[in-house]
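Novice: Below is one structure. I have some questions about it.
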Amino acid sequence: MASPAAGDVLIVGSGLVGRSWAMLFASGGFRVKLYDIEPRQITGALENIRKEMKSLQQSGSLKGSLSAEEQLSLISSCTNLAEAVEGVVHIQECVPENLDLKRKIFAQLDSIVDDRVVLSSSSSCLLPSKLFTGLAHVKQCIVAHPVNPPYYIPLVELVPHPETSPATVDRTHALMRKIGQSPVRVLKEIDGFVLNRLQYAIISEAWRLVEEGIVSPSDLDLVMSDGLGMRYAFIGPLETMHLNAEGMLSYCDRYSEGMKRVLKSFGSIPEFSGATVEKVNQAMCKKVPADPEHLAARREWRDECLKRLAKLKRQMQPQ
């Protein structure tokens, strides 16, 4: 068995995101401590991780060079936070998206960690200035926002507090790369970070197009899944522009006036209520009934698709 990577990693919270982070860090050879205040929660989490890793190994989708058993041997549980922080180089907070709860956790960590550990939050929308301001170790704090499901979607948004040191950002970026993720540096905090701002822009226009009777809900989704989404799985919108003409300058010269004309026709922010909600809900429930069994099955299918796509992207040589 290969030697563990230098330093331990602590995961605070053993839900879906916490389990995913534990698997990712173990795949990179790190010893992982999984902390939760509820022992039964940790027991269930470890069993879930074991089943998932065995399944991934059988399908050839397990990350890292270690076997499932070797990775599992790197993951341990703990219920004492003061003991859990001993020897760790990185702490990844994964508790529910509640500002008061997260601030409480970071206040506890702030009082027991040294000056070397990185304090990282998995928050999807809470600004670092709300989470970390006032902490003694604020220079060591950063948001590392994963995308659900983190094991199959490698993007991680790194969002620093205004007082976060450049060294903390660099260390976290290098760590994410080491465990096979694709970190991006959000240079300054902004509500929604980058991914959700792009996602909400798409959702907003999609909603307006359905609301105004331009396209049906099912066809709207098809535009993304069988159109834009196929390109965006491999190249982003800016490179798409670059390739759709003789470079970026050519694209802007050719198409900027048309883009501005269309953009001026965009409407106001939708209310996401009323008749359109019923229309969209009816279309979605026709495709996937909104009961636990059907939703779980569809999520499983989605994750299988993402698993295969991730495998394909790993196999393809980046240009």
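Our numbering is plain: 1 for the first residue shown, then up by one each step along the chain.
Including glycine, each Cβ sits where the backbone N, Cα and C put it.
Pasting the relevant annotations from Swiss-Prot:
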BINDING   Leu16, Val17, Asp36, Glu97, Lys102  NAD(+) binding site
MUTAGEN   Asp36 to Arg  Reduces enzyme activity and alters specificity, so that NADP can be used as cosubstrate
MUTAGEN   Ser124 to Ala  Reduces enzyme activity 500-fold
MUTAGEN   His145 to Gln  Abolishes enzyme activity
MUTAGEN   Glu157 to Gln  No major effect on enzyme activity
MUTAGEN   Asn196 to Asp or Gln  Abolishes enzyme activity
Novice: Roughly how many Å lie between the Cα atoms of Lys102 (NAD(+) binding site) and Glu157 (mutagenesis position), rounded to a whole value?
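Specialist: The Cα atom of Lys102 (NAD(+) binding site) is 18 Å away from the Cα atom of Glu157 (mutagenesis position).
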Novice: Going by C-alpha positions, which of the recorded positions (Leu16, His145, Asn196) is nearest Ser124 (mutagenesis position)?
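Specialist: With Cα distances computed to Ser124 (mutagenesis position), the winner among Leu16, His145, Asn196 is His145.
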Novice: Determine the Cβ neighbour count for Glu157 (mutagenesis position): the number of other Cβ atoms within 10 Å of its Cβ.
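Specialist: By my count, 19.
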Novice: Inside 10 Å of the Cβ of Asn196 (mutagenesis position), count up the other Cβ atoms and send me the figure.
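Specialist: Asn196 (mutagenesis position): 16 neighbouring Cβ atoms within 10 Å.
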Novice: Select the closest residue to Glu157 (mutagenesis position) from the following recorded positions, measuring between CA atoms: Leu16, Val17, Asp36.
Specialist: Val17
Novice: Do you know which of the recorded positions Asp36, Glu97 has the most other C-beta atoms within 10 angstroms of its C-beta?
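Specialist: Answer by Cβ density within 10 Å: Asp36.
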Novice: When DSSP states are folded down to helix, strand and coil, where does Val17 (NAD(+) binding site) land?
Specialist: helix
Novice: When you measure from the Cβ of Val17 (NAD(+) binding site), how many other Cβ atoms are you left with inside 10 Å?
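Specialist: There are 23 of them.
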Novice: Take the C-alpha atoms of Glu97 (NAD(+) binding site) and Asp36 (mutagenesis position) and report the distance between them in angstrom, rounded.
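Specialist: It is 16 Å, counting Cα to Cα.
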Novice: Using DSSP and collapsing to three states, where does Asp36 (mutagenesis position) fall: helix, strand or coil?
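Specialist: Coil, per DSSP.
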Novice: Around the Cβ of Lys102 (NAD(+) binding site), how many other Cβ atoms lie within 10 Å? Please give the count over every shown protein chain.
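Specialist: The Cβ of Lys102 (NAD(+) binding site) has 23 Cβ neighbours within 10 Å.
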